[in-house]
Amino acid sequence: MNWTRGKTLGRGSTATVSAATCHESGETLAVKSAEFHRSEFLQREAKILSSLNSPYVIGYRGCEITREPFHNNGEATTYSLLMEYAPYGTLTDVATKNGGFIDEARVVKYTRQILLGLEYIHNSKGIAHCDIKGSNVLVGENGEAKIADFGCAKWVEPEITEPVRGTPAFMAPEAARGERQGKESDIWAVGCTVIEMVTGSQPWIGADFTDPVSVLYRVGYLGELPELPCSLTEQAKDFLGKCLKKEATERWTASQLLNHPFLVNKEPELVTGLVTNSPTSVTDQMFWRSVEEEVSEDRSSWWECHEDERIGVLSWIGHVVVESTWDLDGEDWITVRRN
């Protein structure tokens, strides 16, 4: 594919995101690029995304290795992932442009479409996304929700020891403990994302939840649950109850949730006329600020650690300071390793 890179829209610690135009079709693309020697996770994301084909997953358009200027480092060998352009930004953007939250009718629509995307990657591809949240779900040209940012995703079969990755506020109890992370963890994150859409806020709020350590400990070891918004209908609360089961094996699957009364026969017409600033898409700076480097720990002693030490690892212990306030769209996902 021949394409021309446009304006730089955002930078993370390893990647730069630009708009681009395909010469042959004139299609606007989103291009995520990293220096080749630092592109391991971008290549992993490209490998996973290239295997997917669903209207509820952001579209893969290709990948390339080129020699070009990169940041202020002069000319460098660059790895680029080309993706579909989504004109209405993220669900977080949609909430912001609509007064800070999304009405329940559209929450139903978006939730159903997220689950259709998860049903596809879970059942047909054996993939867990591992970082479902509002800022990782885009709104496409026809108003449909599309799962994006597969940087934390992994294959769940066969079960291979993998780092636990994701955003602390959306982590399931088993992931918060650093034990495992699979399809069930995505379902927990769907519940948290519904709360985020309805309230316009992270699923954990209040003076007791001002840092990731507190939330990880209380979710992983004290068994606490996010508070359900009182404005929700009983059906919505029941739906969230099926997502936010403490035991992973008790959570409903994506397929089961698609048949829950909260979602059945309630999808409204596709949203049109959304207010947007150009360019607003998968290339938005808000979306791409979450591009980070993996933080790794030696796996050999993980299970020998006391639970307090394991929470320390989960809170970026060692060389990253945990801020006192949350930034859901910033540098707030973590990596831990286990045997």
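Any Cβ shown, glycine's included, is placed from N, Cα and C.
For all the noted positions, this structure keeps the original residue and models no substitution.
The feature active site, proton acceptor is assigned by Swiss-Prot to Asp131, with sequence analysis given as support. Summarising the environment of Asp131 (active site, proton acceptor), the number of other Cβ atoms within 10 Å of its Cβ, over all protein chains shown, is 25.
For Leu9, Gly10, Arg11, Gly12, Ser13, Thr14, Ala15, Thr16, Val17, Lys32, the entry in Swiss-Prot reads ATP binding site. Taken residue by residue with DSSP, Ala15 (ATP binding site) is part of a strand. Using a 10 Å Cβ-Cβ cutoff, Ala15 (ATP binding site) registers 24 neighbours.
Positions annotated as domain 'Protein kinase' by Swiss-Prot, on the basis of sequence analysis: 3-263.
Here Swiss-Prot describes Lys32 to Met as a published mutagenesis experiment; the accompanying note says: Strongly reduced kinase activity and altered subcellular localization outside the nucleus. According to its DSSP assignment, Lys32 (mutagenesis position) is in a strand.
For Lys32 (mutagenesis position), the count of additional Cβ atoms within 10 Å of its Cβ stands at 26 [all protein chains shown]. Experimental mutagenesis at this site is recorded by Swiss-Prot as Lys32 to Arg, annotated: In KN; loss of kinase activity but enhanced growth associated with larger leaves, higher weight, increased chlorophyll contents and increased seed numbers. Delayed leaves senescence.
Taken residue by residue with DSSP, Thr161 (mutagenesis position) is part of neither helix nor strand, so it is coil. One entry in Swiss-Prot concerns the mutagenesis experiment Thr161 to Glu. Its note says: Constitutively active kinase with normal accumulation in the nucleus.
The two recorded residues, Asp131 (active site, proton acceptor) and Ser13 (ATP binding site), have Cα atoms 18 Å apart. Secondary structure from DSSP puts Asp131 (active site, proton acceptor) in coil.
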